[in-house]
Amino acid sequence: MKGDKRRDIRDILLHDETLFRNMNAFDPDYVPENYRYRESQMEALAVCIRPALRNGRPVNAVILGSCATGKTTAIKKIFEMVESTSEGVVCCYINCQLHTTRFGIFSQIYSKIFGHQPPETGVPFSRIYQTIMQHLASEKRALVVALDDINHLFYSKNANKVLYDILRAHEVFEGVRTGVFAVLSDIEFRYALDKNVDSIFIPQEIVFPPYTREEVFNILRDRVRVGFYPGVISDELLERITDHTMDTGDLRYGIDLLRVCGNLAEADASPVIGEEHLERALKSTGPVNLIHTVRTLNENEREFLRILADAGEDMTAGALYELFRESTGSSYSSFNRIIEKLEFLRLIDTRLTGKGVRGNSRILIPRFSREDLRRCPGF
């Protein structure tokens, strides 16, 4: 029996037939060749960058829209077009989930300009900043920085510093022309800025509305055509996947469902994706927003969530900290910072109980089920 099982596993690993023509088509970072339904937003982005191509200053923009509405893809597409047109504009896309510090942001800008990262030690931030701005001034190049998920810079309390450093550079370095595309889903974003930043960051608002059902179906069908060989999945099954995608409100869920269905069908040595593969995929896939957020957490933050989920009930901060300290050895101040971050990311809620010192004892409440968390990669 064990020998048969080993042969089954070996067959799966060595099987050289595939349903996938291009598995990358189902990756979260994939930029499709056929990018539809965002022509007006692309035009608005182009209008913001156009002055930089004419030796002027780019127009700042706030790019608003819920998750998976095409914001990131639109920016990457327009940046590719600009860079293929002119060397006079540096277009730098930065994922603020991954880079949350002032040094991290400007290291990405430095890398974009010079082709390599600056030294991580021994070089002060001021020198890196000066090198960037002197290059822009001497080469007469404009800089446009897209700060994707800029809310993470607000959590790390670096948003105002970063925006100030970019947008007021011309006051110190004559001739420098800079602009920022701030990408987020919070329409109240600009009101969180310091006055000295708010006075210079007067952005155009570019809104990415949710896709309609017809648009979602067509986008998923485009991915199917690129990612699978012909005949792998029927339009009827794609309609069902579209319905589930609309229920979640997140296009990434549908794209991920296609990938999981394809993998399950391959494991069964099936030439097509069937109803049974979709049913199994639905049971194995967690909420897409939770999955994408959890991917950005470090190991201590994930351990915090594991402990809270394993408890099976709401916990006081004190009780959770005792378990967290035993597991990680972290200090209470680190524990508190994790609470603040996870609450900011809407993974947990907190509620004062009125007990404890000065009545500040807190109950920690997860905003997800244990089962959903367990279905996230890394748990």
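Note: Cβ is positioned from N, Cα and C throughout, glycine not excepted.
A sphere of 10 angstroms centred on the C-beta of Y211 (ATP binding site) encloses 22 other C-beta atoms. The DSSP secondary structure for Y211 (ATP binding site) is coil. The ATP binding site annotation in Swiss-Prot covers T69, G70, K71, T72, T73, Y211, R223, and the record cites sequence analysis as its basis.
The Cβ of K71 (mutagenesis position) has 26 neighbouring Cβ atoms from other residues within 10 Å, across all protein chains displayed. Record note (Swiss-Prot) on the mutagenesis of K71 to E: No labeling with ATP.
Record note (Swiss-Prot), mutagenesis D148 to N: Retains some ability to be labeled. The unchanged residue is displayed. There are 21 other CB atoms within 10 A of the CB of D148 (mutagenesis position), with all protein chains counted.
Spatially close to R337 (mutagenesis position) yet at least six residues away along the chain is no residue at all, judged by Cβ distances under 8 angstroms. For the published mutagenesis R337 to A, Swiss-Prot gives the following note: Decrease in dsDNA binding and strong decrease in ssDNA binding.
Neighbour density around each Cβ, counted as other Cβ atoms within 10 Å, peaks among the binding-site residues T69, T72, T73 at T69.
Farthest C-alpha pair in the ATP-binding residues T69, G70, K71, T72, T73, Y211, R223: 18 Å apart. Cα separation, K71 (mutagenesis position) to Y211 (ATP binding site), rounded: 12 Å.
According to DSSP, T69 (ATP binding site) is assigned to coil rather than to any helix or strand.
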